[in-house]
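K.L.:
According to Swiss-Prot, the record shows the following:
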DOMAIN    133-225  domain 'WSC 1'
DOMAIN    236-330  domain 'WSC 2'
MUTAGEN   PRO356 to Ala  Markedly decreases the expression of Neu5Ac8S epitope; when associated with A-359, A-361 and A-362
MUTAGEN   GLY359 to Ala  Markedly decreases the expression of Neu5Ac8S epitope; when associated with A-356, A-361 and A-362
MUTAGEN   THR361 to Ala  Markedly decreases the expression of Neu5Ac8S epitope; when associated with A-356, A-359 and A-362
MUTAGEN   TRP362 to Ala  Markedly decreases the expression of Neu5Ac8S epitope; when associated with A-356, A-359 and A-361
Amino acid sequence: MAKLWFKFQRCFRYFRRKPVRFFTLLAIYLTAGSLVFLHSGFVGQPAVPQSQASPAAGSPVEGAELPFLGDLHLGRGFRDTVEASSIARRYGPTFKGKDTSERAKLGDYGGAWSRALKGRVVREKEKEKEEEKAKYIGCYLDDTQSRALRGVSFFDYKKMTVFRCQDNCAERGYLYAGLEFGAECYCGHKIQAANVSESDCDMECKGERGSVCGGINRLSVYRLQLAQESARRYGSAVFRGCFRRPNNLSLALPVSAAMPNMSVDKCVDLCTEKEFPLAALAGTACHCGFPTTRFPLHDREDEQLCAQKCSAEEFESCGTPSYFIVYQTQVQDNRCMDRRFLPAKSKKLIALASFPGAGNTWARHLIELATGFYTGSYYFDGSLYNKGFKGERDHWRSGRTICIKTHESGQKEIEAFDAAILLIRNPYKALMAEFNRKYGGHIGFAAHAHWKGKEWPEFVRNYAPWWATHTLDWLKFGKTVLVVHFEDLKQDLFTQLGRMVSLLGVAVREDRLLCVESQKDGNFKRSGLRKLEYDPYTAEMRRTIAAYIRMVDTALRSRNLTGVPDAYGPR
């Protein structure tokens, strides 16, 4: 140690006497390091031929009766490991990544320019598909005293786009969307103003260069093509159906008012003002209230029985004294909104198990409303925590949550739970939902480039076998398993959610379940305006998935359970 210190002192004194040599050597050292760093930047990852790829992709075995399922037991990092593990890596300079003929196809500008050009073309095609969902009508006069579109409105002086306005109006069930001042969006069921010259609509959208968003007191108006569920709305109110008058009207619907000039919006506005979630139109009378056991809204009647025209709006139906037209207002039913952690640590761990894309997040929302307790998760998703799932941050074994979300399969993971609700969904729908989540978020959409590119076929090849093994594993290794089909939950939420609450050991309260029915969508439903315009499944994909469906159906029936719904397709 003393010798080393002595040598260091000699070097220090030497360079102190000759500083020029010191800085020269330092500059040479830094230059050499920079060259090594720059050289490492030329390392690429060329595509590996199919013959060299990992065989763990789970491709069907030729000549076999059923497709090969493989050992697809994924851990907590399942979202990232599937793709990473299936590709072998090779490193080398980029000029060896492609042969001469392949590089020639890229032109003089190389791959980066081609990718940028391709991305622009894809974005233009996506925009064209979005525009097909709405037809431009024209430029219309607008006045603050007498609006052309008299529904809801919202403003965004930084990020307003045509599609954003259309999407918001479509979600609320309006037929028309109009943009003004480059940043204002108005919705309505009819245009109540005159058409003017197109040159008057000359203001660019604040969030989209090159797009027109009206002008000064001028609206750029679009006619929307609504999804089926959106078409059953009236502005911000949701159409619930035609129902027979309840036996004890004053108890079922406690607030009533006579309206000689009845219209849907007048009754909805009255009940909204009185803070009731239901508006029932009965000819010239408007009734307001909550869904209760006296008026549960479960037995719908033929809409022709409610087809009496409104006195103030000839194109609207206002029901009769015996048959009510019912709308749900935007007033929140607070009877099922309180949530908390379990007061004492639970002795049982109950899983809410599903394949990704099968509606687990939605089911958690329903369970929290129905029980009043937070649900937990085997994972952690910050975006879900920010949306109100406060149990997301708890460890899954904490015992403070009513059940635990999990996508796990495999004996060890399953046997860690004392019981499970197994949520099963049509694989065709589940795969598409998970693909949208993966590339677009919980309520977003994957871009058309992802559907048309290599991502979708690879996704189906990896995830379709897992849809089957996930269900089979839970049926085999689960201690107590309640099977709930996503489609049944949507169609008969009251009954199916009651079954789920019973398994969780919580008393079933009918009024609370009725409250959940009116809040069932939450903030976890994708927009109705933007839909995929074609079937992404090839004939080969459908044959493979059909075999998995038959396998799961057989397993369910062998345990005296209901088989998969008929909507899954031929078996």
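Keep in mind that glycine also has a Cβ here, set from the backbone N, Cα and C atoms.
Modelled residues match the original; the substitutions are not represented.
How about a rundown of where these features are and what they're close to?
P.N.:
Mean per-residue pLDDT, taken over the domain 'WSC 2' (236-330), amounts to 93.
Using a 10 Å radius centred on the Cβ of PRO356 (mutagenesis position) and all shown protein chains, the other Cβ atoms total 20.
According to DSSP, GLY359 (mutagenesis position) sits in a coil region rather than a helix or strand.
Using a 10 Å Cβ-Cβ cutoff, THR361 (mutagenesis position) registers 23 neighbours.
In this view, TRP362 (mutagenesis position) is surrounded by 19 other Cβ atoms within 10 Å of its Cβ, with every protein chain counted.
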K.L.:
Between the Cα atoms of PRO356 (mutagenesis position) and TRP362 (mutagenesis position), what distance do you get, rounded to the nearest Å?
P.N.:
12
K.L.:
Which residue counts does DSSP give the domain 'WSC 2' (236-330) for helix, strand and coil?
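P.N.:
In the domain 'WSC 2' (236-330), the DSSP-based counts are 18 helix, 32 strand, 45 coil.
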K.L.:
My understanding is the cutoff is Cβ-Cβ under 8 Å with a sequence separation of 6 or more in the same chain; which residues meet that for GLY359 (mutagenesis position)?
P.N.:
LEU423, ARG425, ALA433, PHE486, LEU489
